[in-house]
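**Student:** There's a structure below that I have some questions on.
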Amino acid sequence: MSEPEVTYSTVRLHKSSGLQKLVRHEETQGPREVGNRKCSAPWQLIVKALGILCFLLLVTVAVLAVKIFQYNQHKQEINETLNHHHNCSNMQRAFNLKEEMLTNKSIDCRPSNETLEYIKREQDRWDSKTKTVLDSSRDTGRGVKYWFCYSTKCYYFIMNKTTWSGCKANCQHYSVPILKIEDEDELKFLQRHVIPENYWIGLSYDKKKKEWAWIDNGPSKLDMKIRKMNFKSRGCVFLSKARIEDIDCNIPYYCICGKKLDKFPD
């Protein structure tokens, strides 16, 4: 009997493509992870270094900002000081200029002051001479008690009591009109110097014009004051040391005549 024939075969198992990829991935993954672990250490150092640099930069920027702020403040203080000094200098120059102008003005006014003093001396001399001349003729026997002059005007006081019309006639007898008071200064002057009596003056009520009028029908700086007195249109006005007032023209009072001088005595 013959021996059976034995046949040998080699069985080869082929890995599937998915399994091959998995094996290959595992084979390659191992070395990469090792490489990553080796490379991560230098990067961490770099990141830390960059963080430190950023921190230093922030600190530097903060310090610079503080320095710039302090510099600006210091600069502003210096500018304010300079401006204050400049303003003080301007004020000092202006003060010096005004002082110089006042000095020059006072120098310029000296001739005017000297002129005014001269005029006053001459006026006083003229007043004294005029009063002396007129006083020497005061006793005329016609009722003139006294007279005197002030500035460019002479005043005649007739001390015979009469009506306003009689006063006007007596003044005309001396070729001097009944007194017209030019302004409030003259009024105050007369009230200081007259004897305490009542005196007719040249102001009466014009019934035709229905207004108060002076003897020459001219204006006076006293008109406004008279209008404020609200006279009652009773006829005529008299003067006393205390007031001027309207009253019946037929009441007898003393009389004041007044005239401006045309020529100064030498």
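Using the three backbone atoms N, Cα and C, a Cβ is placed for every residue, glycine included.
In this structure the noted substitutions are not present, so the sites keep their original residues.
The model shown is predicted, which means the values in this text are computed figures rather than measured ones.
Here Swiss-Prot flags 150-258 as domain 'C-type lectin'. For the mutagenesis result THR162 to Lys, the note given in Swiss-Prot is Greatly reduces MHC class I peptide tetramer binding; when associated with D-160. Record note (Swiss-Prot), mutagenesis ILE195 to Pro: Greatly reduces MHC class I peptide tetramer binding; when associated with S-196. The unchanged residue is displayed. What Swiss-Prot notes for the published mutagenesis of ARG234 to Gly is this: No effect on MHC class I peptide tetramer binding. For the natural variant THR115 to Leu, the note given by Swiss-Prot reads: In strain: C57BL/6, C57BL/6 X BALB/c and NZB; requires 2 nucleotide substitutions. Quoted from Swiss-Prot, the note on natural variant VAL133 to Ile is: In strain: NZB. Under its natural variant annotations, Swiss-Prot gives TYR174 to Phe the following note: In strain: A/Sn, BALB/c, C57BL/6, C57BL/6 X BALB/c, C57BL/6 X CBA, CB-17/SCID and NZB. Among the natural variants that Swiss-Prot reports, PHE189 to Ser is described with the note: In strain: NZB.
Describe each of these features in terms of where it is and what it packs against.
**Tutor:** The secondary structure of THR162 (mutagenesis position), as reduced to three states from DSSP, is extended strand.
Taking a C-beta cut-off of under 8 angstroms and a sequence separation of 6 or more, ILE195 (mutagenesis position) has the following same-chain neighbours: PHE157.
Less than 8 angstroms from the CB of ARG234 (mutagenesis position) sit TYR205, ASP246, ILE247, ASP248, each of them six or more residues away in the same chain. Under the DSSP three-state reduction, ARG234 (mutagenesis position) is assigned to coil, being neither helix nor strand.
Cβ-based neighbour count (10 Å, all protein chains) for TYR174 (variant position) stands at 15.
Remark: PHE189 (variant position) has TYR150 as non-local neighbours, by Cβ distance under 8 Å and separation of at least 6 in sequence. Look at PHE189 (variant position): DSSP puts it in a helix.
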**Student:** Would you mind checking how many other C-beta atoms are within 10 angstroms of the C-beta on THR162 (mutagenesis position)?
**Tutor:** 19
**Student:** May I have the DSSP-based helix, strand and coil counts for the residues of the domain 'C-type lectin' (150-258)?
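**Tutor:** Reading the DSSP string over the domain 'C-type lectin' (150-258) gives 27 helix, 40 strand, 42 coil.
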**Student:** Given THR162 (mutagenesis position) and TYR174 (variant position), what distance in Å do their CA atoms have, once rounded to a whole number?
**Tutor:** 16
